Amino acid sequence: MTAALPSTLELLKDVHLGLPVPCHDPARLALLSGHYLYYHYGCDGLDDRGWGCGYRTLQTLCSWPGGQSSGVPGLPALQGALEAMGDKPPGFRGSRNWIGCVEASLCLEHFGGPQGRLCHLPRGVGLRGEEERLYSHFTTGGGPVMVGGDADAQSKALLGICEGPGSEVYVLILDPHYWGTPKNRCELQAAGWVGWQKVKSVFDSNSFYNLCFTRNL
């Protein structure tokens, strides 16, 4: 049996800082503006493994741009808001049902967080054709971008995009599926919980995807 985590953990800020670029002499590189906190499985003492990745990614979005936990709703509050809005049926609060980008955008508006703008990528497209949108987003003050799909239902956040000299495209991924008490960002980087990945290896051709872009109101 895995030991329970403490009820409150010290959340780490801007855990991508210090990562090297994914290729030598990149043609283009764009990173998010502002600051964020890394929310992950169990970071508030609630064992949400297997269903909470969307909520944790949403909490990371809510912590932007100041990188502060004040005002970031907990999982019960997020579920209660979705139930109160009529997006989810009675009894959703306290369940282990996951959420995606559509629910995240509703919660961002409900709680007065950063603005969430949705983008749908059809099955088989991957990120093809959206690289320019991401470059524009990150170079004009945009925050983290939540990603989720159907066949690939593991929510994650995009923090940046990079194009190599040979036209290979990479995205900077923040993975909320970590369980434990991270000591520092170097530990997370070494284990791959935040890092650059090739677009073609991240996006499943059998899945559609939704993206939720965050911006200041």
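Cβ atoms here come from the backbone N, Cα and C positions, even for glycine.
Database features, via Swiss-Prot:
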ACT_SITE  Cys53  active site
ACT_SITE  Asp175  active site
ACT_SITE  His177  active site
MUTAGEN   Tyr41 to Ala  Abolished isopeptidase activity
MUTAGEN   Cys53 to Ser  Abolished isopeptidase activity
MUTAGEN   Trp98 to Ala  Does not affect isopeptidase activity
MUTAGEN   Gln154 to Ala  Does not affect isopeptidase activity
MUTAGEN   Asp175 to Ala  Abolished isopeptidase activity
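Everything Swiss-Prot records as a feature, shown here on the structure.
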residue	record	Cβ neighbours (10 Å)
Tyr41	mutagenesis position	20
Cys53	mutagenesis position	24
Trp98	mutagenesis position	17
Gln154	mutagenesis position	16
Asp175	mutagenesis position	21
His177	active site	16
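In terms of Cα spacing, the recorded positions Tyr41, Cys53, Asp175, His177 that come within 10 Å of Trp98 (mutagenesis position) are Cys53.
Calculated from their C-alpha atoms, the gap between Asp175 (mutagenesis position) and Tyr41 (mutagenesis position) amounts to 10 Å.
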